[in-house]
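One structure is given below, encoded as structure tokens.
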Amino acid sequence: MVLRSGICGLSPHRIFPSLLVVVALVGLLPVLRSHGLQLSPTASTIRSSEPPRERSIGDVTTAPPEVTPESRPVNHSVTDHGMKPRKAFPVLGIDYTHVRTPFEISLWILLACLMKIGFHVIPTISSIVPESCLLIVVGLLVGGLIKGVGETPPFLQSDVFFLFLLPPIILDAGYFLPLRQFTENLGTILIFAVVGTLWNAFFLGGLMYAVCLVGGEQINNIGLLDNLLFGSIISAVDPVAVLAVFEEIHINELLHILVFGESLLNDAVTVVLYHLFEEFANYEHVGIVDIFLGFLSFFVVALGGVLVGVVYGVIAAFTSRFTSHIRVIEPLFVFLYSYMAYLSAELFHLSGIMALIASGVVMRPYVEANISHKSHTTIKYFLKMWSSVSETLIFIFLGVSTVAGSHHWNWTFVISTLLFCLIARVLGVLGLTWFINKFRIVKLTPKDQFIIAYGGLRGAIAFSLGYLLDKKHFPMCDLFLTAIITVIFFTVFVQGMTIRPLVDLLAVKKKQETKRSINEEIHTQFLDHLLTGIEDICGHYGHHHWKDKLNRFNKKYVKKCLIAGERSKEPQLIAFYHKMEMKQAIELVESGGMGKIPSAVSTVSMQNIHPKSLPSERILPALSKDKEEEIRKILRNNLQKTRQRLRSYNRHTLVADPYEEAWNQMLLRRQKARQLEQKINNYLTVPAHKLDSPTMSRARIGSDPLAYEPKEDLPVITIDPASPQSPESVDLVNEELKGKVLGLSRDPAKVAEEDEDDDGGIMMRSKETSSPGTDDVFTPAPSDSPSSQRIQRCLSDPGPHPEPGEGEPFFPKGQ
């Protein structure tokens, strides 16, 4: 009841974050009495400089202290006769110095995690204010509290930031980088990252040098190289800040990859410019050779970092081939090789960020094909957790370091820096987008340009680079650091808090949270192959052509070396299908929909009953050459012959439409069949004279109807109405009987004469030639009997039109 009603009328949702903050601050009490994260001397130094201390219970791994007569414990319960006094056995001891550093680090991480939980418990705050802003505020409060009790707050050391906090964030971004969107927009990203960063650095440095000349006595002594160095530090977009803000607003994939890709790839430009101007500041005179070497160092730093990352990525992929028997250590290789790539690049002053991105992109497809799904899940969640904790610590220590650092405020310099940063960003984006849209198919709209310009956030990288400046060579480094912190706070707080309402106000397209299906993958690969073929036909080799070449090389050579077993020969579509099936199975398990699947106990029992045997590969029987040739011959003779296909496109060898050609062939076959059927019918009927068309027959009958009028009654042909065109429906028996009945009513002599004629059969007479200009007309002979005349008339005129007195015309079957 107390939990439901709350305490003093307050809901538990409001009490819980407050309790988290109180617990975190109470846990930081030992830190308030210490010197923050400043590493203390080693244990051996502490023990040698301090007086001998009491050995605690937990101190079991260190060597025992030297025992001296003065340090031996005294036992007051023993008499002085023959025995020395000693102290009582210590039951409990406190030794904070021994666990100081790991204890404080754990407390800071615990504070960061509790703050993240507290922010997401209160949805009203997290929906308005970005998480990075809240973490900076927490850092400011903790730093002010530490300073308020008279202690020195911990400061974010540059080595700690670059060697321990930044690599997890970059590795997480590089390993799970959306490679398709990144490669399709690589040209645009490189222009923004290289040309845009150079423009911001030189534009801001030149204008700040002009401000220093007219700004007053405090900033008159800042030279051109110092301002250019300051411009190179403050001009780069920070990937940590961009990730923290853009992940919350769920912007569409195009804008996200453009801004985030720029923040990743501008590291090479920032590193080169920083070291270049730092070295030039110590020179009395800078020549053309120095400028050329500085320009050359950009390619060395960028390409060298990529090369280092590729080498370590290939080594990691090759190592994962042999981890099938030791699945536990599979995720460790990914972390170690990636971190070694970063450290190796930093060792030679190359771009460590480029090395991390290259190693993650190269190793991922081959490592995922070799490792188990559990290892893949471990890598995914560990990287997400590690990067999230590092990002939280960076923003907290950014606030703490703001309180702890020494600052030098100058209104003219700070306000001019903030104003010129915004102007340089807007002008750079507008100018570069105008040039880029000339070559892009999908143009960047004014809304997209506004989001790209507004999303240029600065963060802890600029702060750490500013902190690295040596005060001996750069006396105004405190002023630089103050201006950098001001720009960071403005971009994170003002731009970070207002970018979400602006995205909603401008109705910018957001990211669609849809699951990728196998149908989408099939259509994507189909379109890729189609565009590759179109590029080959047109003779224009774009990125689809080179992507297809790279995929063929990867499938033919690289996969065989870096992927173990039969997975190297598995098509990409089948691999994607297996991946989708595994993902759906995991989602089914997590959702609790496993009612119909056997439990773990039944599965284990079935495995015990039926022991697992090694999978045996199906071996097809080998065919002899004679048998194979016989099969080919049978197929060639019985299968339909396929049409010949042209191997290449040529305007002189265009083929007809296959559908039109097939239709024409079908019409020709039908016409030939009709002609053959007509020939067969004509052969069977054997007409006595030339056949007339129905039109000529009607005209002839109409001109002389008496010549064709029957002089006696004709026999009636009975036709089955169910099948009027069937010759089987004619009743020849009834027809003969009807003829005999009709003959009884006439003269017996005539009937006998007709019977004799009928017995004589039908005589085929040759037709006399008619005179020119007259038609061939059938004229019955006077000596012919009526039945003979009827049969001859039917044979000579098989037309469809009936004679007078007849019923429906008779059509033979098939006509």
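The backbone N, Cα and C atoms fix where each Cβ goes, and this holds for glycine too.
What you see is the original sequence, not a version with the noted changes.
The annotation that Swiss-Prot gives for the mutagenesis experiment Phe155 to Cys reads: Almost complete loss of activity. Recorded in Swiss-Prot as a mutagenesis result, Pro167 to Cys or Gly carries the remark: Almost complete loss of activity. Reduces membrane localization. Under its mutagenesis entries, Swiss-Prot includes Asp226 to Ala with the note: Does not affect membrane localization. Does not affect sodium:proton antiporter activity. While the structure shown retains the original residue, Swiss-Prot records the mutagenesis experiment Asp226 to Asn with this note: Does not affect membrane localization. Decreases sodium:proton antiporter activity. Reduces Vmax and Km for Na(+) and a slightly reduced Vmax and Km for Li(+). Decreases sodium:proton antiporter activity; when associated with Q-217. Reduces Vmax for Na(+) and Li(+); when associated with Q-217. Looking at Swiss-Prot, you'll find the mutagenesis Asp267 to Asn noted as follows: Abolishes sodium:proton antiporter activity. Here Swiss-Prot notes a mutagenesis experiment, Ile518 to Gln, with the remark: Reduces interaction with CHP1 and the exchange activity; when associated with Q-522. According to Swiss-Prot, the experimentally introduced change Leu527 to Gln is described as follows: Reduces interaction with CHP1 and the exchange activity; when associated with Q-526. Among the mutagenesis experiments that Swiss-Prot reports, His578 to Ala is described with the note: Decreases sodium:proton antiporter activity by 50%; when associated with A-577.
Each residue contributes its Cα atom, and for Leu527 (mutagenesis position) and Asp267 (mutagenesis position) those atoms are 34 Å apart.
Recorded residues Pro167 (mutagenesis position) and Asp267 (mutagenesis position) have their alpha carbons 13 Å apart, per Cα-Cα distance. Nearest to Asp267 (mutagenesis position) in space, judged by Cα atoms and limited to the mutagenesis positions Phe155, Asp226, Ile518, is Asp226. There are 25 other CB atoms within 10 A of the CB of Asp267 (mutagenesis position), with all protein chains counted. For the pair formed by Asp226 (mutagenesis position) and Phe155 (mutagenesis position), distance between Cα atoms is given as 24 Å, rounded to the nearest Å.
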